[in-house]
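*Asks:* One structure is given below, represented as structure tokens, and several questions about it will come after.
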Amino acid sequence: MKWFNTLSHNRWLEQETDRIFDFGKNSVVPTGFGWLGNKGQIKEEMGTHLWITARMLHVYSVAAAMGRPGAYSLVDHGIKAMNGALRDKKYGGWYACVNDEGVVDASKQGYQHFFALLGAASAVTTGHPEARKLLDYTIEIIEKYFWSEEEQMCLESWDEAFSKTEEYRGGNANMHAVEAFLIVYDVTHDKKWLDRAIRVASVIIHDVARNNHYRVNEHFDTQWNPLPDYNKDNPAHRFRAFGGTPGHWIEWGRLMLHIHAALEARCEQPPAWLLEDAKGLFNATVRDAWAPDGADGIVYTVDWEGKPVVRERVRWPIVEAMGTAYALYTVTGDRQYETWYQTWWEYCIKYLMDYENGSWWQELDADNKVTTKVWDGKQDIYHLLHCLVIPRIPLAPGMAPAVAAGLLDINAK
């Protein structure tokens, strides 16, 4: 049974994409885009986070490129928010979180700033007159504070004044840096961003994870030595969970295939390890995380022996798994990846997609019942595009540039 690159399946993906776009519109608040609850309501107590606002700027840049009326206004709102309350006019960069009364968290987080970079780069594809200026400023901040020339890797975080950096290096922030760097490369054509993406992937995946059965280390010291026991006493941490986070493993796999495709588009021979490691990451996720306790779903975390730690099934890992399945099929032609893609869609239809309240449930327990152990509410819609739009575009250029270039469904029949 064939789904990939068929017009009939892509039409279904498009319908679901529009449903998700409509749900996300509820997140508009004066300071940016807010945290959505399970019924699409704003959770005012959560404040306005940079990472959500920047991701929604990216999302509606894609929607604008798809020709969705109203999306450009949301891009405009996102750019104004990035230049408004979230932006630190004194020290530069962006606060982690604000609300209507002022700054909630003044720290400068790499994870969040890399989404600012993604959002700004995606906005450039809409032709918004302020987008390139925002991107140039964001690049300046990234170059100055978050890219280490000495380490040739990304730093994790700073205090408000950019005077003290954290004695910690994070795989999650560096992964999203790779994602953003690829889009910056697409819109600027400056190859250093592609080179940086390759460098980061080579360290975290090819040098470390490959030698750890593709169980990706998330936490490192300042010398890039893994910290395997980090947060062992707080295993369900939203951003720094203990052990391995299989959703990140498989997400890394897709990013490496985007690098692979970007090199091919330059008529350069990609290193063989990009594809080999992408396969390894996919296989490790299936091996350790898919239904390890008898119930379907991808568990949130595992230990270093591959045993489940946090058994909740969070939404984004399986979404990323479907995007990576498509990417691997595109590169290899191996039908097993389409079979997994179909299996995972059946799971999502059965358990995750919420047609009554909108969007998808963010988290299920080990019995696939809705819960809030790790996440509360439905936050944003960013990850969902990775199973709804990625299967409709080439692997290079990246999402917003590809859609803006008219490449949506270019291979569909």
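One-based numbering along the chain as shown.
Every residue, even glycine, has its Cβ placed from backbone N, Cα and C.
Nothing has been swapped: the model has the original residues at all the noted spots.
Experimental mutagenesis is annotated in Swiss-Prot for R55 to A, with the remark: Loss of activity. According to Swiss-Prot, the 6-sulfo-beta-D-quinovose binding site annotation covers R55, Y111, N172, H176, R238, E251, Q362, Q379, H383, on the basis of sequence analysis. One mutagenesis experiment named in Swiss-Prot is H176 to A, and its note says Loss of activity. According to Swiss-Prot, the mutagenesis experiment H248 to A carries this note: Loss of activity. The active site, proton donor/acceptor annotation in Swiss-Prot covers H248, H383, and the record cites sequence analysis as its basis. Under mutagenesis, Swiss-Prot gives E251 to A with this note: Strong decrease in activity.
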*Asks:* Given the recorded positions R55, N172, H176, H248, E251, which one has the fewest other C-beta atoms within 10 angstroms of its C-beta?
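*Replies:* Among the recorded positions R55, N172, H176, H248, E251, the sparsest Cβ neighbourhood within 10 Å belongs to N172.
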*Asks:* Just checking: which of H176, R238, H248, E251, Q362 have a Cα that is within 10 Å of the Cα of R55 (mutagenesis position), counting only these recorded positions?
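*Replies:* Neighbours among recorded positions: none.
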*Asks:* Least buried of the binding-site residues R238, Q362, H383, going by other Cβ atoms within 10 Å?
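*Replies:* It is R238 that, of the binding-site residues R238, Q362, H383, has the fewest other Cβ atoms within 10 Å.
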*Asks:* Distance check, please: Cα of E251 (mutagenesis position) against Cα of H383 (6-sulfo-beta-D-quinovose binding site), rounded to an integer number of angstrom.
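*Replies:* Their Cα atoms are separated by 10 Å.
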*Asks:* Using DSSP and collapsing to three states, where does H383 (6-sulfo-beta-D-quinovose binding site) fall: helix, strand or coil?
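*Replies:* It is coil.
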*Asks:* Compute the C-alpha separation of H383 (6-sulfo-beta-D-quinovose binding site) from H176 (mutagenesis position), stating it in Å without decimals.
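*Replies:* Rounded to a whole number, the Cα-Cα distance is 12 Å.
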